Each structure stands twice: as C-alpha cells, then as structure tokens.
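A.B. asks: Please see the structure below; I have some questions.
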Amino acid sequence: MTVGKLMIGLLIPILVATVYAEGSPAGSKRHEKFIPMVAFSCGYRNQYMTEEGSWKTDDERYATCFSGKLDILKYCRKAYPSMNITNIVEYSHEVSISDWCREEGSPCKWTHSVRPYHCIDGEFHSEALQVPHDCQFSHVNSRDQCNDYQHWKDEAGKQCKTKKSKGNKDMIVRSFAVLEPCALDMFTGVEFVCCPNDQTNKTDVQKTKEDEDDDDDEDDAYEDDYSEESDEKDEEEPSSQDPYFKIANWTNEHDDFKKAEMRMDEKHRKKVDKVMKEWGDLETRYNEQKAKDPKGAEKFKSQMNARFQKTVSSLEEEHKRMRKEIEAVHEERVQAMLNEKKRDATHDYRQALATHVNKPNKHSVLQSLKAYIRAEEKDRMHTLNRYRHLLKADSKEAAAYKPTVIHRLRYIDLRINGTLAMLRDFPDLEKYVRPIAVTYWKDYRDEVSPDISVEDSELTPIIHDDEFSKNAKLDVKAPTTTAKPVKETDNAKVLPTEASDSEEEADEYYEDEDDEQVKKTPDMKKKVKVVDIKPKEIKVTIEEEKKAPKLVETSVQTDDEDDDEDSSSSTSSESDEDEDKNIKELRVDIEPIIDEPASFYRHDKLIQSPEVERSASSVFQPYVLASAMFITAICIIAFAITNARRRRAMRGFIEVDVYTPEERHVAGMQVNGYENPTYSFFDSKA
C-alpha cells in the first residue's frame, strides 16, 4: 500500500505536467505569429489587431468607415507606424469582432461580423497551402491580368469545377491564396487546392491498386521529372521578375518606374552582349573551319546567321513585351492614385457643402472646390501625356487609345460642370464662389496644359479630326414656356445614342461620383446631342436673367461636303426633332463655356465672346507700338546727353602729385627741424 501510494503521488504531477504541456501550445498557437489587420464598420470606430492578438478600438472619433483602398493603406500605416506597410489584401473569411464603439465613444457593446484587411508588411509573400491526399494543387498566373481578391476567388472556384478527381468525382476549392501584387489590393494570379466532395471508395482503390502498380511507378517517375522541371522554372521566374511588380510604393511611383525601366534596359543590354560574344566565338570557329572544309563552313555560316537573327529578334520582342508590361502597371497605378485623389476631393467638397448649411464657411468650400478642379485637371494632363507618348512609340496603340482619350476629356469637363452645378442649392454661396472657381479653372488649365490650338504638337492630328471635335458640343433644348426663336437650317450630324451608351459602358472605370450626382438631381434633365463642329456661323440666343445666363437654343450651319452626307445628316436631324417633341423639355442652366469649342481649345473655353477680345487687341496694337517707340527714343536721347557731359568733363590738364602722403609728411617735419633718429645713431657710431 505504501509503495502504491508513492507511485500514485509520483504519477499525478507527471500527468498534470503532460496535460499542461499538451494544452499550452494550443492556447498559445493563436498568438504564435502576429498578423497586422484592420477592420471597419460604418457608424462605429475602427479596430486594429494588437501584437497580443486582440482587437483594439481606435481612440480617434473621426477615423471611421473607410472604403477607399488608399485610405485603408494610409490607416494601416497609421495603426502600425513601426512597420513598412506596402499593400493591403482582404482577409480570406469574415471575423466576428466584439466591443464595437459608436463614433461618440461609448458604449462599446456591439458585435459585428466583418471581413478585415490584412496589412502587408514589407515584401508580399503568398500563403503556403497544404495539399491533402486525393487533392490537387494548381494555379492561374498571368502578368497581363490584374484583378482584385474577389475575382481570383471566383476564378479558383471555376477552375476547380472543371477538374475531376481520380474517382471521377467533382472537386471544390479547399483553400486558395493570391499571388504577386500588381497594384493596391490587386493581384496577378491565384494558387488553390481542389479536393473532391466525397472521399473516394477505399474498396475500389484496393481492387485496382495491384493492377496499376506498374503504371503508378511510371507515373510517379514522370511526375518527379515534371516536378523537378517545374521547380526549376519556378526558381527562375522569381529571379527574373523585377521588384517593381512585387511592391507598390505609392509615394515614389514615378522614381520606381524609372528605375524599373533602367533595370530592364540593363538586363537587355547584358543579354545582347552575351549573344554578341557567342557570335564572336562562332565567327572564330567559322574561320577555322573555312580553311579545312569550305562547303561545310558555308553551311555552318548560314545556320549561324539564321540562329543569330532568331535570337536577336526574340530578345527585341521580349524587351518590347517587358516594357509594355511595366508601362501598363505604371499606368494602372497612376490612374488608381488619380481616381483616389478625385474621390477624396469630391468627398471633401460635399462635406464642406454640408457643413456650410449649419455654419457658413465660403473659404472652405472654395478651397475644396479648387482641390477637386486640380485633381480632375491632373487626370486630364496625364491622359494627354500618355496619348502623346503612344503617338511617338506605337501609332496603332495610339489609334486604339484615341476613343478613350476623347471619352475622358469629355467627361472631365462634364464632371467639373456638374460639381459647379451643385452650388445652385446655395445662391449666396454660388454668387461668391462660382466666378472665382471658374477663373481658377481657366487659369490652372492655361498653366498646366499645352497650348494645343496654337502649338504644332503631336496632338494636332486628333484636334483636326472630326470625331475629336465632337467631344463637348451640346445642343440643349429650352423649356416650352420660353418664346421659341426663329429656326435656321440645322444640318448637324448627330451620333446615335447607342454609341454614347456603349462608350460609357466601355469606360466605367473612369466614371466619378459626380456623374451620379448630376444624374440624380431632380430638377436637372437634359438631352445631349454630340454635334460635328465645322461651323460657318453659330448663333446663340441668350435669355438675360438676374442670376446666370441661360442657353435657350443653338442652331449650327455646317459645310456641305457631299450630297449623300447632307441627306443622311438632314434625316438624322429630322428624326431627332421628332424625338424632342415626345420628350418633356425642362430648363437646364449650363455654363456658357459648354457651347464653345472643345475643352482642349483652352483659350476659347471660358470666353463667351472671343471676337470682342480679338477686335480689342487689334485696336490697341498700334498704340502699344507707338508708346514703345516713344520710350525707346527718350532712352536714346538721355544716353546721348549723358555721354556728351562725361566727355566734356574729361577735357583739360590734371596736376599729378609725384609724392606720397608719407613723403610729404616727412618733408614737412624736416622743415621744422626733425631729424631721423636712425641717421643720428649711425653717425654717432661712426
């Protein structure tokens, strides 16, 4: 009994220690690797993951409900200042988080299930996936594609549905992970594991196992060889991929793009040097063989030339392809940043208008409106610069890109006009802000945009193209309550509405929230017709009112190039008139600049009567020249008089004193009896 009690006393602590050792890893495994994550829920304060593995509420009241990707990236950097946050990615599943606080701060008692965002620290590394038995691993990766997390999740599901297991079972996605990032929360591919819905029948496997042993051995050998080759390829691909594709540094995007181009050119130069070195070795071999076997040497030379040309052409094609990939990624990142800036500027402008209702603040509204105009104009300038670059680099791609340029330039002006139209709900604010904003818009465009209407630039072909001239010409019908002016000939050529709709659908990526605001405004309904601009004369009837000029009706008279063209244009204009009768016509207050030529004619954009300005400048030109000549004559006469006076003053003789002031002083002292002590000293010595 004593021995038994002693054994029990020794075994109990051992069992307790064993249970604790087995249980402690399970409990601490949750916090074994810290993952920086942030979570958002509108109406509540943001939360972020601490290093202990618990969710913490943000202390700031205004840090709430972020939806833009750039805002989320900035918040990640703010929540984790010690980390190098370079990108974000949605978490793979929703997480239930408790203790959500209202924006006011308390109480903190709500629980929500949200999908947090993983803040990528440093270089992006894809998650390692486990492949269970009877499951298959696969991946989809293309540098030409750049899509978000949800797209690659759906793509993984589609790929697994097309696969079959060994037992001819349908397969589903077990796990997946996105691959290399190409932009903010955008990725180039996905890797996934597909598993069968049901486990395979073990009895069937045992029956066929003995018959298929030999085949399995061969398949295993083949799979080993294939895996070795694929491993070699996988090892080569990351080394050849430029770091620019892996990490997106939004603050230094332009510098990173230039460095990536330099690295790409350096790699291409090294490859060409290597080929030239091989060519030199082959040339030496050819010369040696030519002395021994001339026919064989000529055959070898022809093969060598063909191989060399093929190698050089493949290197050039690879270099062009890599350059296009880098430019495409750069364009996408820049456009994403521009869209994010426009979105932020629109949000600030609307918030300033909402604040102005309770607390008038004209300065804040004006500053936010200027910031929005700057964001739109930067997008416009970027579009023009990209088109100019494509004209120099690839004319075919530039021709394909031209409709997008037309669409973007048109909608940039429409969005800015729609933003200005939001001021109509505040008459006092509109009277103060609108003239300043319109003047600032014109001055800023004059400053940042090239003078395309005068300058002989690369955009000249697109300016003189008829299709490009259609981008901002609007024919807006007046309400039925106004007096109808006398109609003139209207041979305008009207584009079908289906074309404009398809154009909008093709470029939804560049749409902004301002378009939706304009469309949703109840007292604004307009019929827009895009008209060819080759006018002989344009007559505009303007109804004068107290607040703003209102465009009543415009009639355009175009040149007659062809009889067929005239007939088609007249029929199209008649059909449009019939449609206008069936549509309820409402008044639309628009800027006078809309009825002027397109936005790229920047001098005429914001001037209602450019003829007056031109006539005024021609009248004052002689006066300016006469005043300049008069001032020049006065300057010449004054210079001549001054020069004559100087010459007159220089005439005569000037007495020159050969003695220095010291010598004159010593001579004066000697006259008064002064003797040099040095001389007297030497006289006494002698």
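Count begins at 1; order follows the chain as displayed.
Even glycines carry a Cβ here, placed using N, Cα and C.
Residues as originally present; substitutions not included.
Swiss-Prot lists 32-197 with the feature domain 'E1'. The domain 'E2' annotation in Swiss-Prot covers 240-440 and rests on sequence analysis. According to Swiss-Prot, the mutagenesis experiment Asn252 to Ala carries the annotation: Reduced heparin binding. Under the heading heparin binding site, Swiss-Prot lists Asn252, Glu253, His254, Asp255, His382. Quoted from Swiss-Prot, the note on mutagenesis experiment His254 to Ala is: Reduced heparin binding. A mutagenesis experiment is reported in Swiss-Prot for this position, Asp348 to Cys, and the note states: Results in destabilized protein structure; when associated with C-368 and K-377. Record note (Swiss-Prot), mutagenesis Ser368 to Cys: Results in destabilized protein structure; when associated with C-348 and K-377. The unchanged residue is displayed. A mutagenesis experiment is reported in Swiss-Prot for this position, Glu377 to Lys, and the note states: In yn32: Results in lethality and destabilized protein structure.
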A.B. asks: Near Ser368 (mutagenesis position), which residues of its chain come within a Cβ-Cβ distance under 8 Å, counting only those 6 or more away in sequence?
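C.D. replies: Sequence-distant Cβ neighbours: Ala345, Asp348, Tyr349, Gln351, Ala352.
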A.B. asks: Taking the Cβ of His382 (heparin binding site) as the reference point, list residues of the same chain whose Cβ is under 8 angstroms away and which are at least six residues distant in sequence.
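C.D. replies: In sequence order, the residues whose Cβ lies under 8 Å from that of His382 (heparin binding site) (at least 6 apart) are Val334, Gln335, Leu338.
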A.B. asks: Distance check, please: Cα of Glu253 (heparin binding site) against Cα of Glu377 (mutagenesis position), rounded to an integer number of angstrom.
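C.D. replies: So the alpha carbons of Glu253 (heparin binding site) and Glu377 (mutagenesis position) sit roughly 19 Å from each other.
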A.B. asks: Measuring CA to CA, name the entry from the recorded positions Asn252, His254, Asp255 that ends up nearest Glu377 (mutagenesis position).
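C.D. replies: Its closest listed neighbour, by Cα, is His254.
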A.B. asks: Over the domain 'E2' (240-440), what does the predicted model average in pLDDT?
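C.D. replies: Mean pLDDT, the domain 'E2' (240-440): 87.
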A.B. asks: Including all protein chains displayed, how many Cβ atoms other than that of Glu253 (heparin binding site) lie within 10 Å of its Cβ?
C.D. replies: 17
